[in-house]
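Structure first, then comments.
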Amino acid sequence: MEGLAGYVYKAASEGKVLTLAALLLNRSESDIRYLLGYVSQQGGQRSTPLIIAARNGHAKVVRLLLEHYRVQTQQTGTVRFDGYVIDGATALWCAAGAGHFEVVKLLVSHGANVNHTTVTNSTPLRAACFDGRLDIVKYLVENNANISIANKYDNTCLMIAAYKGHTDVVRYLLEQRADPNAKAHCGATALHFAAEAGHIDIVKELIKWRAAIVVNGHGMTPLKVAAESCKADVVELLLSHADCDRRSRIEALELLGASFANDRENYDIIKTYHYLYLAMLERFQDGDNILEKEVLPPIHAYGNRTECRNPQELESIRQDRDALHMEGLIVRERILGADNIDVSHPIIYRGAVYADNMEFEQCIKLWLHALHLRQKGNRNTHKDLLRFAQVFSQMIHLNETVKAPDIECVLRCSVLEIEQSMNRVKNISDADVHNAMDNYECNLYTFLYLVCISTKTQCSEEDQCKINKQIYNLIHLDPRTREGFTLLHLAVNSNTPVDDFHTNDVCSFPNALVTKLLLDCGAEVNAVDNEGNSALHIIVQYNRPISDFLTLHSIIISLVEAGAHTDMTNKQNKTPLDKSTTGVSEILLKTQMKMSLKCLAARAVRANDINYQDQIPRTLEEFVGFH
């Protein structure tokens, strides 16, 4: 029956109404109920024949299912739309989101709930607003769709239409008394979303309907949002309409100019100077009431520059692009505040431009500043940390000097991020745990790349001590992957992933130097993963024993000298010797096997099945247990 259900689903998906009817012909009522309620899974989607037919716009199939087989319109599934995964979507939601008007009308006329919500509280009306289908929006509203239902982030239909740039839908919703001043969780209104996206006609429409100029949760007005996003026409429109004070007006112009200086998509150094100069003139417009800047203290990442405080100072850097780039970053940090989520992006972009031009020192200064800002704001920094591993690897590959204090600084930030991501994994909901775990493991790999890079860098004794302290700090936290791997397991494992953007030019695993360094910093040599394997169990399975003999030899020596038990058994009761996959690793292991009397006694206890639980000290119980 399951195979037949697959054919039924395929026919519905492809709009083959006659095939579908033939497949269902002469079936019992219970069989039909099973076949038409069967949830098929494909590419991360879960849907019934009705849902997939509606999603793909097959009106004839939908009509057959509704009128002849009385399929329930409230069936729900999981579908993908524009890269988003939608859980709890009905056929009506899918048809509305995909723009299939005929199917929408069929479903509504057969009693589909126009206000049914998905898991994230999205309605069919919201789906139609996202797609900009005014005809579907009107039809749903005329059939009692509630325009005020917001999703789980309190984001309304008006907001999504404003952000996506659907002017006609926005106008219609406003005419239907949608609230232009409703706020999303982040504190943003429809005007914020329209301003950020640069939809000037929608901004005009919202102003006409008396949309209020308010700050969002990050202290940003629609005017500031437009300026930060380089939407000059929206900024000028809001300045001409909005009743804003002199300081707000000046800061909007400054922010606009500053944003043009370091924006990948909208870079325009001429506009940078133009708007910064306009703002400066406004500061000095009234000689009796000059509005002085409250400049930031000099910041090392910005070359310890001080922001221009008068027209003459600004004129002096007009032809100096580098100075204008730094001026832009300083202005943004002053106006937005160091804790603003958007401050770091242009800093990272400018650093990347320096890296592309082989100006690595400038790049690292900026990226370290951005990293500190993001960690201070409790942002996820796994991409930032990986970026450092990539640029350090590139530098080593090009024989450029990587400074040990820079590595130590990034390692310190990495330890902090891993500690925070360990807590996130513990406290996060089941729905988000997979992503959180991915980020956490990515941080562990990045830490190992940085340790590997440190072994290829000239370090003073003092610098090496500082680096070792960070390694010790992380080892002390005992971070584990899903498989229960410690840092030591990862260091000796050929399956440890290595990022392929510059990093794999410098880093590889198993890695003898990283293994030795981890052991020197206190890594537990006999720690086991979820399968009871120690690092020694892992390395003896290395499949390049000839071409990479030195690595294999060095790691086995390091592990044994650090106290690895060569007779330790895993959950399959296998010792490292049993797990050895090559003659070379077997020989290396045998030459290193120095069985202590303590180990021989423990093996004898296990081999003869002697009861030792609660008969010997607890520390010895564990020792006997892994033999």
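Backbone N, Cα and C atoms are what each Cβ position is placed from, and that goes for glycine too.
Residues as originally present; substitutions not included.
Taken from Swiss-Prot, the feature Zn(2+) 1 binding site applies to His185. Residues annotated as Zn(2+) binding site in Swiss-Prot: Cys186. The Zn(2+) 2 binding site feature in Swiss-Prot is assigned to Cys186, His218; the stated evidence is similarity to another entry. Quoted from Swiss-Prot, the note attached to the mutagenesis of Asp82 to Ala states: Abolished binding to -Gly-Leu-Asp-Arg C-degron at the C-terminus; when associated with A-131. Where Swiss-Prot documents Phe130 to Ala as a mutagenesis experiment, the accompanying text is: Abolished binding to -Gly-Leu-Asp-Arg C-degron at the C-terminus. For the published mutagenesis Asp131 to Ala, Swiss-Prot gives the following note: Abolished binding to -Gly-Leu-Asp-Arg C-degron at the C-terminus; when associated with A-82. Among the mutagenesis experiments that Swiss-Prot reports, Tyr163 to Ala is described with the note: Strongly reduced binding to -Gly-Leu-Asp-Arg C-degron at the C-terminus; when associated with A-193. What Swiss-Prot notes for the published mutagenesis of Phe193 to Ala is this: Strongly reduced binding to -Gly-Leu-Asp-Arg C-degron at the C-terminus; when associated with A-163. According to Swiss-Prot, the mutagenesis experiment Leu597 to Ala carries this note: Abolished ability to promote ubiquitination of target proteins such as GLI1.
Around Asp131 (mutagenesis position), the same-chain residues six or more apart in sequence whose CB sits under 8 Å from its CB are Ala96, Gly97, Ala98, Gly99, listed in sequence order. Only Tyr163, from the recorded positions Tyr163, Cys186, Phe193, His218, place their Cα within 10 Å of the Cα belonging to Phe130 (mutagenesis position). Here Asp82 (mutagenesis position) comes close to Phe130: these same-chain residues lie at least six apart in sequence, with C-beta atoms under 8 angstroms from its C-beta. The recorded positions recorded for this entry are Tyr163, Phe193, His218, and the Cα of His218 lies nearest to that of Cys186 (Zn(2+) binding site). Taking all protein chains in view, 14 other C-beta atoms sit within 10 angstroms of the C-beta of the residue listed as 'Zn(2+) binding site'.
According to DSSP, Asp131 (mutagenesis position) is assigned to a helical segment.
The Cα atom of Tyr163 (mutagenesis position) lies nearest to that of Phe193, taking the recorded positions His185, Phe193, His218 as the candidates. Fewest other C-beta atoms within 10 angstroms, among the mutagenesis positions Phe130, Phe193, are seen around Phe130. Cα to Cα, His218 (Zn(2+) 2 binding site) and His185 (Zn(2+) 1 binding site) are separated by 11 Å. With the fewest other Cβ atoms inside 10 Å of its Cβ, the least crowded of the recorded positions Tyr163, His185, His218 in this structure is His185. The secondary structure of His218 (Zn(2+) 2 binding site), as reduced to three states from DSSP, is coil rather than helix or strand. DSSP assigns the residue listed as 'Zn(2+) 1 binding site' to coil, not to a helix or a strand.
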